[in-house]
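Data block below; observations after.
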Amino acid sequence: MEIDLDSIITRLLEPRTTKPGKLVDLAEEEIRYLTVQATEIFINQPILLELEAPIKICGDIHGQYYDLLRLFEYGGFPPQSNYLFLGDYVDRGKQSLETICLLLAYKIKYPENFFILRGNHECASINRIYGFYDECKRRYNSKLWKAFTDCFNCLPVAAIIDEKIFCMHGGLSPDLKNMDQIRRITRPTVVPDFGLLCDLLWADPDKNIQGWEDNDRGVSYTFGADVVESFLKKHDLDLVCRAHQVVEDGYEFFAKRQLVTLFSAPNYFGEFDNAGAMMGVDETLMCSFQILKPADKKKLTNDSNGRPLTPPRNKQQKPKK
């Protein structure tokens, strides 16, 4: 069949004018087209993106499609603004398919203005369990889930904005000594159980520690403010920008404003009363925040499905630091 990208985007945007939770039915061939075309672009762009401000940065979405549309209403629909998303598009919410399809469609339509990084949920071993596989199988088939897996294995994993703001989904890594280590990661790749790529997608800051400690998630590490400070100094950077953790106001600073956590799914999972946030970076690298207040509780886009909040992960033992 002839695939019309603009028609796909138009249909994906229709729920803007309907009630939250309305499903968008794309043809399976259209979704496969999105995964294949986007993969080609990801592979042809660097795994460590070098981007320029102005840009808007968003944290976890987790299938809360109506909230993704609200973010675009606030920030301007592409190509009105440049965007960088920090991962975790799927799982937990009810509309992972619409969410990832719109993001891939915009990536194909505006490859130099619209960027998405890999989160720890863009990984088959995680999204097999936490909702995305079930959604693909229920609405289409498990082969389509495999097509997304192949696409996710090619996503970029970090970005640097104007040589000053270092962005990733999770956090820093004790193995990260220079940026070329990231550039040398070859794709397609699965997320390993430990090491640099794992940490970029899984690590968390912790205000109660110094240095590195094992992470309660059972994967990767936590790191103290001292780690952030010395990392920024060494690499002549100003800010680490990451996602991966629910924060009450949608954004939260750490280490004397040298690290910021962004989370863009308000009322996360139907169980939290958090706001969502998007960070705007202007040409002078001034950062400002747009807040999505928690919407009313009757919203249909969140659903707990009784899934635990922190995914345990079957893994080999990682080396001690």
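Every residue gets a Cβ built from N, Cα and C, even glycine.
No noted substitution is present; original residues retained.
According to Swiss-Prot, the protein has these features:
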type     : residues                      : note
BINDING  : ASP60, HIS62, ASP88           : Mn(2+) 1 binding site
BINDING  : ASP88, ASN120, HIS169, HIS244 : Mn(2+) 2 binding site
ACT_SITE : HIS121                        : active site, proton donor
MUTAGEN  : PHE269 to Cys                 : Five-fold increase in phosphatase activity, decreased binding efficiency to dpiA and reduced sensitivity to dpiA inhibition
HIS62 (Mn(2+) 1 binding site) versus recorded positions ASN120, HIS169, HIS244, PHE269 - nearest by Cα: PHE269
Neighbour count (Cβ, 10 Å) for HIS244 (Mn(2+) 2 binding site): 25
Count of other CB atoms lying within 10 Å of the CB belonging to ASP60 (Mn(2+) 1 binding site): 29
Greatest C-beta neighbour count within 10 angstroms, which of the recorded positions HIS62, HIS121, HIS169: HIS62
Pairwise Cα distance for HIS121 (active site, proton donor)/HIS169 (Mn(2+) 2 binding site) [Å, integer]: 10
Spatial separation of ASP88 (Mn(2+) 1 binding site) from HIS169 (Mn(2+) 2 binding site) - C-alpha basis, Å: 8
Cβ-Cβ distance under 8 Å to ASP88 (Mn(2+) 1 binding site), same chain, at least six residues away: GLY59, ASP60, ILE61, HIS62, GLY119, ASN120, HIS121, GLU122, HIS169, ALA243, HIS244
ASP60, HIS62, ASP88 excluded, remaining Cβ within 8 Å of their centroid (Mn(2+) 1): GLY59, ILE61, GLY63, GLY87, TYR89, VAL90, ASP91, ARG92, GLY119, HIS121, ALA243, PHE263, SER264, ALA265
